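Reading through the structure tokens given below for one structure.
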Amino acid sequence: MCFNNIETGDEVETERQVFGSSEEDEFRVEDTARNTNNVQISQQQQQPLAHVVKWERYLPVRSLKVLLVENDDSTRHIVTALLKNCSYEVTAVPDVLEAWRILEDEKSCIDLVLTEVDMPVHSGTGLLSKIMSHKTLKNIPVIMMSSHDSMVLVFKCLSNGAVDFLVKPIRKNELKNLWQHVWRRCHSSSGSGSESGIHDKKSVKPESTQGSENDASISDEHRNESGSSGGLSNQDGGSDNGSGTQSSWTKRASDTKSTSPSNQFPDAPNKKGTYENGCAHVNRLKEAEDQKEQIGTGSQTGMSMSKKAEEPGDLEKNAKYSVQALERNNDDTLNRSSGNSQVESKAPSSNREDLQSLEQTLKKTREDRDYKVGDRSVLRHSNLSAFSKYNNGATSAKKAPEENVESCSPHDSPIAKLLGSSSSSDNPLKQQSSGSDRWAQREAALMKFRLKRKERCFEKKVRYHSRKKLAEQRPHVKGQFIRKRDDHKSGSEDN
């Protein structure tokens, strides 16, 4: 029994120890939580006040004082009531003189001026100019109002310094937004420097443009001085005259390329196988050489440049390029003439006589056609053909170059002396042989097409005549066909 009591006593003691330890732990947890809360509160109190947002900086604390200048009593009372409803402090004045007295009073503290433009004694624009010319009052925003909204008046008020222009009748929502002008003016004058930055930018831009213009003028003057100075300034040893001749040479070459239009056909070859364009090019080469010689006699440095330009290798290169250009022009003429003949084949002939004359002329051209050196592959038709009215301009253009054939002989040009006359005679023969084959094929196709068209038109014409005869045989009244009636039968029926 004693042993059992001892055991039960030990169990009770152990239970007490366990419960006591759990209670101590709970107290410790509560103490730690309180300590952490106290630390957080102390940290929040120790935070600097700079992070706190002050709305007083952005929102107006007090109501704005508005000075209303209006000579009409009813309008003045209405606008005053509207301003008071918008939580403004209003000082209404019927005259400009009284308004100026209030503005000069330091105790008034006017934040905004709302004035009428047209007034009997002193106008609102006079008050505006007077406020803008004052040292301290020019910071007060002035708003003009009027029943006239002409562009001239609005521009005059805004150019004199007005912040806004309101047109009567004035609405309440317009008056609610008047505080924004005061806020902008205070914000700009508080040190943000937005307006001053704009003015600085505007003033800097014209200075930069003037500087660029001055630099451009200085560079132009420097170029002119260098152009007027002697040839010793050039590093290559060439004179200004020599460079001028070289530039004139390149300019003339570009001018000759630009003056020949790509849409026009080149000149037709003459009987001697020379081209007018080639002669003109040769004449230009001669003129350029003469100018080089004249300039070369003037100065020693010019002589060096002219000698370089008159080297035989350069002349041979130029001659080769000119001959190649002439060959290309000849190829273009052949291709274009083939295109023109195809276009001409589509032109319809209206009468049988024209068709017959065309056939006769085509047969004659087959038999009597002579292919000469340098001739253009163009269909030769008589004046009675349908193509005569299209070829008048071409024939007149051909006659003009043939008058000056002798002046453009190949023996006069230095290019012909260097290259010989073989280059100008061999190429047209090859081109003409290929053009003759094309011409024969084209002529056969034209004949076939015209015969088919003739048969088709004849069938249509026969059909038309037969139907016309049948229609004439049928009598009709007012466009409607009727049956024939015998006069004898109708007379017997009447009796």
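Keep in mind that glycine also has a Cβ here, set from the backbone N, Cα and C atoms.
Substitutions noted, but not modelled.
What Swiss-Prot says about this one:
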type	residues	note
DOMAIN	65-183	domain 'Response regulatory'
DOMAIN	442-484	domain 'CCT'
VARIANT	Val90 to Ile	In strain: cv. Cvi-0
VARIANT	Gln210 to Glu	In strain: cv. Cvi-0 and cv. Landsberg erecta
VARIANT	Asn329 to Lys	In strain: cv. Cvi-0 and cv. Landsberg erecta
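Classification of Val90 (variant position) by DSSP places it within a strand. Each residue of the domain 'Response regulatory' (65-183) gets a DSSP state, and the totals for helix, strand and coil are 55 helix, 24 strand, 40 coil.
The average pLDDT the prediction assigns to the domain 'Response regulatory' (65-183) is 90.
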